[in-house]
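What Swiss-Prot says about this one:
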ACT_SITE  Glu88  active site
BINDING   Arg23, Gly24, Ala25, Asp26, Leu27, Arg28  NAD(+) binding site
DOMAIN    14-175  domain 'TIR'
DOMAIN    211-472  domain 'NB-ARC'
MUTAGEN   Asp26 to Ala  Loss of cell death
MUTAGEN   Arg28 to Glu  Loss of cell death
MUTAGEN   Arg30 to Ala  Increased homodimerization and stronger cell death induction
MUTAGEN   Trp84 to Ala  Increased cell death
MUTAGEN   Asp94 to Asn  No effect on cell death
MUTAGEN   Glu111 to Lys  Increased cell death
MUTAGEN   Glu134 to Ala or Lys  Increased cell death
Amino acid sequence: METSSISTVEDKPPQHQVFINFRGADLRRRFVSHLVTALKLNNINVFIDDYEDRGQPLDVLLKRIEESKIVLAIFSGNYTESVWCVRELEKIKDCTDEGTLVAIPIFYKLEPSTVRDLKGKFGDRFRSMAKGDERKKKWKEAFNLIPNIMGIIIDKKSVESEKVNEIVKAVKTALTGIPPEGSHNAVVGALGNSNAGTSSGDKKHETFGNEQRLKDLEEKLDRDKYKGTRIIGVVGMPGIGKTTLLKELYKTWQGKFSRHALIDQIRVKSKHLELDRLPQMLLGELSKLNHPHVDNLKDPYSQLHERKVLVVLDDVSKREQIDALREILDWIKEGKEGSRVVIATSDMSLTNGLVDDTYMVQNLNHRDSLQLFHYHAFIDDQANPQKKDFMKLSEGFVHYARGHPLALKVLGGELNKKSMDHWNSKMKKLAQSPSPNIVSVFQVSYDELTTAQKDAFLDIACFRSQDKDYVESLLASSDLGSAEAMSAVKSLTDKFLINTCDGRVEMHDLLYKFSREVDLKASNQDGSRQRRLWLHQHIIKGGIINVLQNKMKAANVRGIFLDLSEVEDETSLDRDHFINMGNLRYLKFYNSHCPQECKTNNKINIPDKLKLPLKEVRCLHWLKFPLETLPNDFNPINLVDLKLPYSEMEQLWEGDKDTPCLRWVDLNHSSKLCSLSGLSKAEKLQRLNLEGCTTLKAFPHDMKKMKMLAFLNLKGCTSLESLPEMNLISLKTLTLSGCSTFKEFPLISDNIETLYLDGTAISQLPMNMEKLQRLVVLNMKDCKMLEEIPGRVGELKALQELILSDCLNLKIFPEIDISFLNILLLDGTAIEVMPQLPSVQYLCLSRNAKISCLPVGISQLSQLKWLDLKYCTSLTSVPEFPPNLQCLDAHGCSSLKTVSKPLARIMPTEQNHSTFIFTNCENLEQAAKEEITSYAQRKCQLLSYARKRYNGGLVSESLFSTCFPGCEVPSWFCHETVGSELEVKLLPHWHDKKLAGIALCAVVSCLDPQDQVSRLSVTCTFKVKDEDKSWVAYTCPVGSWTRHGGGKDKIELDHVFIGYTSCPHTIKCHEEGNSDECNPTEASLKFTVTGGTSENGKYKVLKCGLSLVYAKDKDKNSALETKYDMLIGKSFQETSEGVDGRVKKTKGKYVMPVEKNFQETTEGVDGRVNKKKKTRMDNGRPKKKQRSGRDDNQTRMQVELQEGNINSVIMHTVKNF
């Protein structure tokens, strides 16, 4: 017997450079597919597990991780649902611990802290998945360590194509720093032998990762590429390795120039020397004079004017230093072409208008960081056999340093020759405060800041990872104006004390810890300096909030940030506690463990007559604020951000108060809130979140003054009946979801882009709806009073998504032309005629009891990719579907009898995955089933051709699947058996260059007709035995059914599942290594049925089948050549159904001796027909065969051959054989 294919990995494992760890259901067909393509275009060999239901067995995947050099760990929302992802992550951590793997974490629409600390739904899914698993602790360690590596963040504002390029660049950079396997500089060798890669008698250089840095810098200085004089700036944060890089550059390049000079420590020298000494020092180095004078430069100028010079200036810190050297720099630029000047600084602004290009020194990658740390931690004993015992602790220090070379050097030196107990103790101390030697490095840059910049730096540390606009707004309302705040952020960015990424302000962890240390030192001195309090132990003492030691210290408290999740005991707050805090700007009582901030038990006891005279407060966050209103003495004159979720408030404050700076208000789930009158003067308000304020009935008319309001969330305000007439010109997002008493929607802004009216009581849209020319999303789901959609909706030229699900009384959809409409959801409506919109890509008509047929013109909807017809119980037939349709879901169409012939047009070049689902279509006629199977066969054949032609079958993936009621394996499957297991023997060269994919089939029966499931998946695991008797297992999906939207359903009838997957990667490797060898292969297949993540014992595989699919030979002119694998055995069964479906199948058997020549049939355009044999087995016994006449068939063969129907000719030939 014979089967599909897979190559062995034990014999010749593929040398993958990059392994991608990701959750397939989230990212496979979007982000990851683009990333894989980009990596391959850059000649980077990448491995991914290609199947959603887990393609490879875990041991194979773990082996792939070990064989890889780099891992991309992509954390997405549903990552922790998969135990496979987490076990891969555990392996990744182990390999990085051993120093054999570089991990690059990618946070896909997640915060790194969410992953690291397992917060929110991400953490909830992990705890649910890992419940009761003894490996939970190890997994948590992996989540704690891997996300701490400097990674790449992709949020909602990111342009994914740009992020893909950034990842590819990071991978290429990492690969260049990884020595070839077997070289002396490989990580394993470097960790085991301090002399690896060094010449005899030479001490190994104490830095790592400089080779690629030097190469990148040299590219910017290239004398062949850039003929003129060139000035390059080398920039980066303090301690990042600029000085080391420049010394290496100078050492390498000085021999290329007749005159060269290196002036280092310019920052320090400028403090002890007059600035006019700098040009004298430089000129002296260039001219080789001991005491040159700038006043008399004629001789040095004339001497050097015709020479190419190299000048390296290190640690430039002020504009005055540049100005002092300007005359000489200008002279160099005017001199002979080919000179090079390199200026290193930690202040990017100093290079503006001076340099031709800039090189930014980045953090070290994980591998270089580990090597550098180990070099200094074991500097006198590199061959220490106990080094492996320190590996886990080493990882902790490396993660702490986050690729910062100086920190790695300092920490390694402090731990050299120390015991493991000392290492553990040091790690605990670092959690409290950074090393003084690290602090001193940053202190130099901090001391050079102005007072305003220092305050801005320390304030930003309190709000890192927040939007830049938000941070600048907080700073602008402090001692700085708007322009000054923006200038402060830019200055700190230029000095690399902060950085902006995707619109957010970030700060390196070491700088963040440094900022806290600065505040702590300020408190421990005389108490006269303003400070910010982060640690709860500094805020709460003895069961009371006791920040104050005296009035002077209270007056200098600038911020209080209390994490309520860390408050274990009941704590009392005195009514006069804040009375002396006149300078308090930031007050936050929050919960870091619950992002939605809803589960906290409020352990802070607050008196009713609390005094809150906080005139200077800019940010007020108080989770579950217990009072009905803010105290009367509260003055919001400088308030920018007010967040009081789940509060007991009825109104903000009594009367009107000036709020000229207020921009963000969040009062979500304040269920007693009934008045918003306090916001009547908040004319600069931009975001207002009132979700879940169930008592709120109306908006004040004064809110029409909010001309800057862009976001208004009223979701779940169940008492809200209407909105006042107003024109909020900046409003872009309006959410009224679940406002069940809201009856009439007035047009309150012409600029709305996203409008959510789902679950409201509105019965019609406003008459002037056509004014919403920027509207992109309109959601009216579950508007049960809505009876019609006005034709003027067709005038909304920007509308892309229209959701009308469960609008039970909606019977007619107007004939409109919305040229950009991509998504139309009409499920649960009473519409009788399907609308035809040429641009629609996703159309949902499910749960419609009125539609009995679909329009024939649907085949012309070339953009339609997803058609949902689930539970359309009156639907009796479907017409031909368009060629680009990727998913058809007709589950539960109980009246469906017929389908079009052909079912859908197939484009010869299409490569998209497609799924056609007909589960629980109990009245489907036999002719319809035969057309579905015929379509599946044609689809497999054309897909094999397209994949081979357009990507050479490089990427293995599931390309087509279908399922429908039935009990037989289609006749075009070459191998069939009863039961769930199939054993085959494949002939020599079965894996030749034309093998494109594998077609699989399983007949599944439900043992308990009353059983209900939400998901059903059929997978096939097959093992291939090669000539060395080793087995390789490979798993791929056959087909699946999922009940979307929750709930469960019965699968009562037997169902046929057919799936086609492109050639697996392991087969490709086997093919490349053994294409000329003649090796028979044994294979076995096992089909299983799972519900969710575990095998479902209530479902049984009755029959199964296999066919290998081959693409046409590129040297032939036929449109397609399909060849079938054949069996070495005694049984024979023919295939007699052509591609066009016109030839009916017959079954039978011949019992033939093994020594007979059984040859496969492959028909080309030259008309030559070779013999082919095919076998069908029933429990290992051959079935009986009835022979058919040959004369009519011979005539038909000639006609078919003339018409180019090659596959029909093949089937006839086999039949007559």
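Using N, Cα and C of the backbone, Cβ positions are placed for all residues, glycine too.
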Distance check, please: Cα of Gly24 (NAD(+) binding site) against Cα of Arg30 (mutagenesis position), rounded to an integer number of angstrom.
10
Starting from each candidate's C-beta and looking 10 angstroms out, tell me which of the recorded positions Asp26, Glu88, Asp94, Glu111, Glu134 has the most other C-beta atoms.
Glu88
Rounded to the nearest Å - Cα separation of Arg28 (mutagenesis position) and the residue listed as 'active site':
17
List the Cα distance (Å, whole number) between Arg23 (NAD(+) binding site) and Asp94 (mutagenesis position).
20
If you count other CB atoms within 10 A of each CB, which of Arg23, Arg30 wins among these recorded positions?
Arg23
Based on Cα distances to Asp94 (mutagenesis position), point out the closest of the recorded positions Asp26, Leu27, Arg30, Glu111, Glu134.
Glu134
For Trp84 (mutagenesis position), identify the closest of the recorded positions Ala25, Leu27, Arg30, Glu111, Glu134, judging by Cα separation.
Ala25
Would you pick out, from the binding-site residues Ala25, Leu27, the residue whose Cβ has the largest number of other Cβ atoms within 10 Å?
Leu27
For Leu27 (NAD(+) binding site), what is the secondary structure state per DSSP, taken as helix, strand or coil?
helix
Among all the protein chains here, how many other CB atoms are within 10 A of the CB of Arg28 (mutagenesis position)?
20
So if I draw a 10 Å sphere around the Cβ of Trp84 (mutagenesis position), how many other Cβ atoms end up inside it?
18
Just to confirm my parser: what is the rounded mean pLDDT across the domain 'TIR' (14-175)?
82
Work out how many Å separate Ala25 (NAD(+) binding site) and Glu111 (mutagenesis position) at their Cα atoms, rounded off.
20
Round to a whole number and give the Cα-to-Cα distance in Å for the pair Glu134 (mutagenesis position) and the residue listed as 'active site'.
16
Distance, the residue listed as 'active site' to Leu27 (NAD(+) binding site) (CA atoms, angstrom):
17
Rounded to the nearest angstrom, how far is the Cα of Glu88 (active site) from the Cα of Arg30 (mutagenesis position)?
21
Take the C-alpha atoms of Asp26 (mutagenesis position) and the residue listed as 'active site' and report the distance between them in angstrom, rounded.
17
Sorry to bug you, but what's the C-alpha spacing from Glu111 (mutagenesis position) to Glu88 (active site), rounded to the closest Å?
21
